[in-house]
Structure formats: structure tokens, C-alpha cells
Amino acid sequence: MASTADGDMGETLEQMRGLWPGVEDLSLNKLATSLGASEQALRLIFSIFLGYPLALFYRHYLFYKDSYLIHLFHTFTGLSIAYFNFGHQFYHSLLCVVLQFLILRLMGRTVTAVITTLCFQMAYLLAGYYYTATGDYDIKWTMPHCVLTLKLIGLCIDYYDGGKDGNSLTSEQQKYAIRGVPSLLEVAGFSYFYGAFLVGPQFSMNHYMKLVRGQLTDIPGKMPNSTIPALKRLSLGLVYLVGYTLLSPHITDDYLLTEDYDNRPFWFRCMYMLIWGKFVLYKYVTCWLVTEGVCILSGLGFNGFDENGTVRWDACANMKVWLFETTPRFNGTIASFNINTNAWVARYIFKRLKFLGNKELSQGLSLLFLALWHGLHSGYLICFQMEFLIVIVEKQVSSLIRDSPALSSLASITALQPFYYLVQQTIHWLFMGYSMTAFCLFTWDKWLKVYRSIYFLGHVFFLSLLFILPYIHKAMVPRKEKLKKRE
């Protein structure tokens, strides 16, 4: 689902619709006022797009240069961006980076270091949420800090894995395990990389070090041929930005809280939530596509070659746009949206809970971690609780259709496929919007008001299916199919 700084990015793009008129005064404050945006929003937008000239500078002047120069460049530019956006509050990130380095050096590759890192970094982030919380989305230092928190926790776990015997690690853990001892400059460069400091994406220390060593290129010994792929992602991001800018005055979060919405027919309330639920995610899509382009341009997006020898630039992709736009399933949206954050949680939380012996419990705890990572508001918990419920029910429905001969035959009728797709998409985006209502409104008085207006439809629908589906499965799946499945 949506990523950390999601709300803050949303607030930024919400205010982008006024960015087109020209102004004469170049003062940021006056410029922002003229555009109908906040100064913080303007600073954030400028900082995200600043990644492109910085990536060009790196390509032409620092590629294959001494590693310490590259680390210094990333550290200086990242700290400058932090100061430009948050002033003296940039010290929060710097403090956590330095303390994390000390934890690695003083505690070494131990479980104690991992537990200390997890507790300290999450506690610092949650304390930041608590002391800066308001009833609305604000662009403040906690926005990039939640991205940094995952980076530093992942860094410590990979460092811990680097001290283990290779045979005791999975192939994935071997890929990310850090065998050497990172210096303070390396940790700082990794943390402050300009293309991902503010809004992500997540990437590992090993991948970052490949960038520094000049290994992330499709032409060994030369700069990566990544300008066109980067411009394609930038262009796609701008398409989403223009669409969002034009439509945002007409499809707003605030309308869900109005009396006019309450007084509309039930079908209208549901249809508005469906359309809004799809549209509200475009602000996140925009930011991630733009920052992905920065990562590709620098080379960080290089992901080797496919089986046909075609170069892949999706190492930092946070979106699978085609899948996101066409999938009729909730799992499809999860697989296509905020990819690197979801992969991080799967790698460092979900799979590490394997010892519990219960996949659903591990998944539930992973989603609880994600909810807390997003913030302390109740809406985040409700949103991820709905995701957990929906995914479980969707798996049960898929299993029922697959195992039932009657339903399987009905589902395979070609002439009915367009109808099935339309029904699936309607259910999919209606209840995606239902879940996003709590996420975007986030305080209990707001999301509760909207849920009451549609009679808690999402909870009633999926909780009913959760209890009814086992009986339907028992009635419609022949005994021999059940025995075959067990075998």
C-alpha cells in the first residue's frame, strides 16, 4: 500500500495545481503564495526535480572517480537538500546516521545490535511523529526520516548477516549481506543519496556500493546508457502530474466530509469513493516515477539484463504502471504499488518471522509494522487492517473458484470475461477507496464519519465473506478435490 511519506507527498502534489501561472517575484515565499502553494511544498517539489541536474553532474564529473569523492558528493548534496527543506531540523537525520554507525562499530555483527537499531530508530521516528503531529498533513522532517529509518534498519540487518556463514543464509540474504565494515562516509553517502533521500525508493548498501564502484552500467568502463530510460520515467511522471493537477480541484478528500456527500444517494457515495480511491494514488505514482528517473539517470536503477539480453533499469522502480492500471485484484495493486518498500518489509520483517510457523500471523505483524511506520494516527491501522482482511478473503475466493468444477467452468467462459473483469474492477477500486479513506483522512473522527455514511460497507462485505466462504467451499468442492489438494 501507500508508503511513508505518502501523505506528505500527497499534500505537496495537492498544491501543485497552481504551479502553472508565471510570476515575476522569485522569492520562494512570495512565489509559493502566488501559486497557491505552501513554501514547504514548493521546496519539496524543487528538491525532487533537482535530482536530475545532480545526476548529470555525477555522470560527467564523478563517474569512475575515487569513492570518497562520490560519498562526499552524496553526503553534501543530501544534507543540503535536508537543510533547504527543513532548516536546522536536518540534525535529526544526521544524529541517527552517526549513532547508527557507532552501533555497527561498537556492537558489531550481533543480535544486540539489530535489536538496538530496530528499537532506537523506530522509537526516534515515532517520537518525531508524536511531537510534530497535527490534524492535517504537513511537510516536516519526519517525511524523509521514515525513509531513512528503513534504510538504517536494513543496513544493520545486512551487516549482521555478513558475519554468518554463507551456507546458513538464503540466496536473498547472501545477495544483501555486507561482508566488509562500512566507514562513516560510506554510511552517510548511502543515507543521503540525493535521488532517494526525501521520498525513497529503498535500496541496499551493497547496491549503493556497486554504484560507487562504477559497476551499475550496461557498458563496462563507460557511463550507463540510461538517459532515454530516465526521460521515459520522467515523462510518464509528468503525465500523471498533469492529470492530477487538472482533476484535483474536482476530486478532493474534503468532499467526503461534506454534508453534500452525506445527502447524495448511496450509489453516488460509493461511486465517488471508487473514483477518488483510484485518483488519490496518482499523487504518489507521480513522485515515485520522477525519483525513479533520477535513480536511472545516475545508474542506481541498473538491474542487469533479462534472458533476451535487454538491459533492465527497474532496480529502483516503485511502480509497475501497467499492472497498477489494469489489474482487477487487490494483490495485483499491492504488487505494483510502492514496490521497494513492500520488498523491504518482506525481506526484513515477514521472512524473518518464519520461526512463528504461521504465515498469516507473520503477514499481520508485518502490516502492523507498516502501519506504525506510517504514523500514530488510527487511520493507518484501519487501512492496513483492511488490507490484511481483503488479501485473506481474496485468497479464499481464488481457492474456491479453482477447486470448484462448477465455478471453474463458469469462470472460463470467454464471452463473460469482459463482464467478470468489470465486476472485479468495480469491487477492487471501491474497496481500495474504502481502505484509502482511513489512510488519507487518518484521524478517527474523520474516517469514522465517512464510514458511517456508507454503513461500514467494506467491513460488512469482507467480514461476511470471511465467515461464509468456508461453508460455500465445503458445499461446492467435491470430496475428491479436497483429498487431491491435501496430497
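Residue numbering: from 1, along the chain as shown.
Cβ coordinates come from backbone N, Cα and C, glycine included.
Residues or ranges marked as active site by Swiss-Prot on the basis of similarity to another entry: Asn338 (among others). Following the DSSP three-state reduction, the secondary structure of Asn338 (active site) is coil. Around the Cβ of Asn338 (active site), the number of neighbouring Cβ atoms within 10 Å comes to 26.
Here the residue is the original one, while Swiss-Prot reports the published mutagenesis His374 to Ala with the comment Loss of O-acyltransferase activity. His374 (mutagenesis position) counts 24 other C-beta atoms within 10 Å of its own C-beta, drawing on all protein chains shown. Taken residue by residue with DSSP, His374 (mutagenesis position) is part of a helix.
As annotated by Swiss-Prot, active site applies to His374 (among others).
On the backbone, the CA of Asn338 (active site) and the CA of His374 (mutagenesis position) stand 13 Å apart.
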